[in-house]
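Worksheet: one structure, shown below.
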Amino acid sequence: MNDFITETWLRANHTLSEGSEIHLPADARLTPSARELLESRRLRIKFLDPQGRLFVDDDEQQPQPVHGLTSSDTHPQACCELCRQPVVKKPDTLTHLTADKMVAKSDPRLGFRAALDSAIALTVWLQIELAEPWQPWLFDIRSRLGNIMRADAIDEPLAAQSIVGLNEDELHRLSHQPLRYLDHDHLVPEASHGRDAALLNLLRTKVRETETLAAQVFITRSFEVLRPDILQALNRLSSTVYVMMILSVAKHPLTVAQIQQRLGEKP
């Protein structure tokens, strides 16, 4: 792609949910209004070349190759967490927890990360399996899961991020009062709900499983919560998929715009 990417093209091809990440062709050029839109939404932009390499712009707008997850362009020396010594040759029993720390593969934190990886894989599969109306939701869920993985891997706070324009508080309200906001009451999954609801329920349960594993890792025996941001994000993602399930079985499912209008109405 040698043409300029415009604001109109971005709106037509991406959800642009605040705090998410988008990939653009490596040779893409942005119009001033397109770049302003991306910056205003706090979007992380990466450029993808035909060989699958990811790049980011530096301050001089020169592309720099980076790691797909961490966005880092450096390769620090990794040390064993137990003995604090550099790992020259990595044994099969160790793996990276962070870029500079290796742990045994039995570490519970890796169990959480494996579940998170599975949730991402399932989301991608549903992006292929489900129809167009669900694509914006799934794109943002995939982005949110990736940002959770990144925040855990580089030990940074997890920024706020909306799903199809709905913030965490709104998603929480929808999942707790579906009859009021979505015209359908709470549901217990069953075959009569159909294929979409069944597939979405697989994702919901995988996200819940990931949340419980995160709780085992990030809540200490003295009930100190080490990563409340990650725990809340996973909880709200579970709520999000539950909302999608309810919309999938509703006789007349509401659009996001209609949902937002109802959320703004006074009781």
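Cβ coordinates are placed from backbone N, Cα and C, and glycine is handled just like the others.
Record features (Swiss-Prot):
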BINDING   Cys80, Cys83  divalent metal cation binding site
MUTAGEN   His67 to Ala  Reduces metal content of enzyme, does not complement deletion. No binding of Co(2+)
MUTAGEN   His75 to Ala  No effect in vivo or in vitro. No binding of Co(2+)
MUTAGEN   Cys79 to Ala  Does not complement deletion, 20% activity in vitro. Reduces metal content of enzyme, complements a deletion
MUTAGEN   Cys80 to Ala  Does not complement deletion, 0.6% activity in vitro. No metal cofactor
MUTAGEN   Cys83 to Ala  Does not complement deletion, 1.2% activity in vitro. No metal cofactor
Quick one: give me the count of other CB atoms within 10 A of the CB of Cys79 (mutagenesis position). 14
Have a look around His75 (mutagenesis position) and count the other CB atoms within 10 A of its CB, chains all included. 9
Hey, does DSSP put Cys79 (mutagenesis position) in a helix, a strand, or just coil? strand
